[in-house]
Amino acid sequence: MSEGVEAIVANDNGTDQVNGNRTGKDNEEHDGSTGSNLSNFLWHGGSVWDAWFSCASNQVAQVLLTLPYSFSQLGMLSGIVLQIFYGLLGSWTAYLISVLYVEYRARKEKEGKSFKNHVIQWFEVLDGLLGSYWKALGLAFNCTFLLFGSVIQLIACASNIYYINDHLDKRTWTYIFGACCATTVFIPSFHNYRIWSFLGLGMTTYTAWYLAIASIIHGQAEGVKHSGPTKLVLYFTGATNILYTFGGHAVTVEIMHAMWKPQKFKYIYLMATLYVFTLTIPSAAAVYWAFGDALLDHSNAFSLMPKNAWRDAAVILMLIHQFITFGFACTPLYFVWEKVIGMHDTKSICLRALARLPVVIPIWFLAIIFPFFGPINSAVGALLVSFTVYIIPSLAHMLTYRSASARQNAAEKPPFFMPSWTAMYVLNAFVVVWVLIVGFGFGGWASVTNFVRQVDTFGLFAKCYQCKPAAAAAHAPVSALHHRL
């Protein structure tokens with residue numbers, strides 16, 4: 001892999017050392033001009049707050065719209081309990097990833113290696129700590145997950161805009177938003193998401209509380225039923241969507257590397273998750289309370305919301321946020337591709353953007369093939385997220401500190417709430433076994449079964465997934481349209 005200069009990004013953490021006292025923020029204090037200060041304020045982020053906004057914003061994107069669908073599959077109680085359970089589980093494995101990053105960087109810096117001109121990624125951490133086989137494993141799962149994570153954001157864009165303008169079908173909207181999302185090739189790195197992360201979280205916060213308040217004001221639909229859970233296949237499909245929801249930390253290493261003091265990341269993801277709970281639980285519970293089993297055929301919560309200015313505002317804000325989240329998922333892929341083709345040290349932002357474009361093309365194509373908003377989340381959660389951000393980090397932590405000398409010289413000791421290394425091993429083993437059996441095993445069976453059912457029903461390259469039939473829409477009374485796609 002090339003160790004080129006990330007030339008188009010200010011070297012925010014160029015002098016930062018895990019083992020030392022210097023931080024990259026020193027580099028930003030060289031220019032006191034108003035223009036430079038404004039640019040740094042909006043464009044160059046590396047603080048603890050920047051990392052918190054990035055984690056929270058990235059974690060809670062379009063899943064807000066599919067969680068009510070999951071509640072209809074799981075039932076109210078299971079939906080709430082599993083959100084809390086997987087939220088805490090995800091926070092733990094994000095903590096493990098941060099510990100392994102600090103360990104890798106500390107070891108390399110002791111050897112005299114500088115990361116001033118290199119963006120560290122998860123597969124490189126695995127390579128440095130455990131060897132080339134783990135590097136290949138991490139690279140395969142991480143890249144595939146981020147690829148499909150980007151696909152899901154693109155599908156969500158087309159699904160959402162359709163509820164404002166249904167003159168174009170969802171496939172056409174996918175073409176349009178694929179071109180729009182391709183502009184993320186011009187965003188250099190996670191340093192440069194400062195203002196976008198802040199705005200993105202604000203937009204999702206509005207959407208979450210709109211869903212909750214609008215559902216409560218609407219009240220329960222006539223004849224509403226809350227039958228879930230009724231079938232095992234639906235139950236585990238819903239559970240894996242929640243596993244997917246709180247598995248958004250595949251970009252943890254890149255977010256940490258963008259920080260001025262990455263060793264401060266340890267509990268940031270947990271703090272972000274606690275805030276995310278205030279968005280996901282009230283909104284999903286309220287929508288499910290109002291519409292019940294109708295959500296089983298409406299994987300996008302917007303489809304059941306009354307059409308008005310408040311809903312349109314929520315749709316538009318979610319579209320903007322999905323563009324941001326698309327960039328979050330794609331940026332690590334851009335880095336990998338740049339290193340593969342030897343363009344990571346290119347100074348020209350335009351040449352670098354041009355080199356990144358081939359990454360967007362397969363994402364665009366896959367979004368057109370599999371436009372199944374909702375079911376695809378569960379499939380990705382079971383088959384990719386389960387390994388990428390739950391099983392692999394837990395196993396990697398156990399193997400990294402398997403020897404007494406490694407534990408004694410660890411850059412990060414067990415956290416204050418863990419009495420010993422043994423307790424950490426027990427918890428890590430539980431995560432591996434639980435996610436392997438419940439997430440990948442039962443979840444994989446259920447989500448793939450449901451996904452295949454969507455393919456059989458709608459076909460690949462579906463022109464307008466879950467759209468209302470034109471004839472039915474023309475004759476439906478206006479009031480009834482509030483409860484239809």
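The backbone N, Cα and C atoms fix where each Cβ goes, glycine too.
Modelled residues match the original; the substitutions are not represented.
Values in this document were obtained by computation on a predicted structure and should not be read as measured data.
As a published mutagenesis entry, Ser57 to Phe appears in Swiss-Prot alongside the note: In aux1-120; agravitropism. Looking at Swiss-Prot, the entry for mutagenesis of Gly79 to Arg says: In aux1-110; resistance to 2,4-D. Mutagenesis annotation in Swiss-Prot: Gly178 to Asp, described as In aux1-112; agravitropism; the structure shown retains the original residue. Ser215 to Phe appears in Swiss-Prot as a published mutagenesis result, with the remark: In aux1-111; agravitropism. Record note (Swiss-Prot) on the mutagenesis of Gly238 to Glu: In aux1-104; agravitropism. Among the mutagenesis results in Swiss-Prot, Gly247 to Glu has the note: In aux1-106; resistance to 2,4-D, agravitropism. The residue drawn here is the original one. Among the mutagenesis entries in Swiss-Prot is Ala250 to Thr, noted as: In aux1-113; partial agravitropism. Quoted from Swiss-Prot, the note on mutagenesis experiment Met259 to Ile is: In aux1-114; partial agravitropism. Among the mutagenesis results in Swiss-Prot, Pro262 to Ser has the note: In aux1-116; partial agravitropism. The residue drawn here is the original one. Here the residue is the original one, while Swiss-Prot reports the published mutagenesis Ala272 to Val with the comment In aux1-2; resistance to 2,4-D, lower growth rate of roots and hypocotyls, partial gravitropism. The note that Swiss-Prot attaches to the published mutagenesis Met305 to Arg is: In aux1-102; agravitropism. In Swiss-Prot, a published mutagenesis experiment is listed as Thr325 to Met, annotated In aux1-103; agravitropism. In Swiss-Prot, the entry for mutagenesis Gly459 to Asp states: In aux1-7; agravitropism, resistance to ethylene, auxin and 2,4-D. The structure shown retains the original residue.
Recorded features from Swiss-Prot, shown on the structure.
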| residue | record | DSSP class |
| --- | --- | --- |
| Gly79 | mutagenesis position | helix |
| Gly178 | mutagenesis position | helix |
| Gly238 | mutagenesis position | helix |
| Gly247 | mutagenesis position | coil |
| Met259 | mutagenesis position | coil |
| Ala272 | mutagenesis position | helix |
| Met305 | mutagenesis position | coil |
| Thr325 | mutagenesis position | helix |
>> Which one is it, among the mutagenesis positions Gly178, Ala250, Met259, Met305, Thr325, that lies nearest to Gly79 (mutagenesis position) by Cα separation?
In response: Met305
>> Restricting to the chain of Ala272 (mutagenesis position) and a gap of 6 or more, list residues whose Cβ falls under 8 Å of its Cβ, or answer none.
In response: Trp52, Cys55, Ala56, Gln59
>> I'm trying to understand the geometry here, so how far is the Cα atom of Gly247 (mutagenesis position) from the Cα atom of Ser57 (mutagenesis position), in Å to the nearest whole number?
In response: 13
> CB neighbours of Gly238 (mutagenesis position) within 10 A?
Replying inline: 29
>> Quick check for the class: what is the C-alpha distance, in angstrom and rounded, between Gly238 (mutagenesis position) and Met259 (mutagenesis position)?
In response: 35
> So, in DSSP terms, is Ser215 (mutagenesis position) helix, strand, or coil?
Replying inline: helix
> For Thr325 (mutagenesis position), which of the mutagenesis positions Ser57, Gly178, Met259, Pro262, Met305 has the nearest Cα in space?
Replying inline: Ser57
>> Counting only residues 6+ away in sequence within the same chain, which have a CB under 8 Å from the CB of Ala250 (mutagenesis position)?
In response: Trp122, Asn142, Phe145, Leu146, Gly149, Ala329, Pro332, Val385, Thr388, Val389
>> For Ser57 (mutagenesis position), which of the three DSSP-derived states applies: helix, strand, or coil?
In response: helix
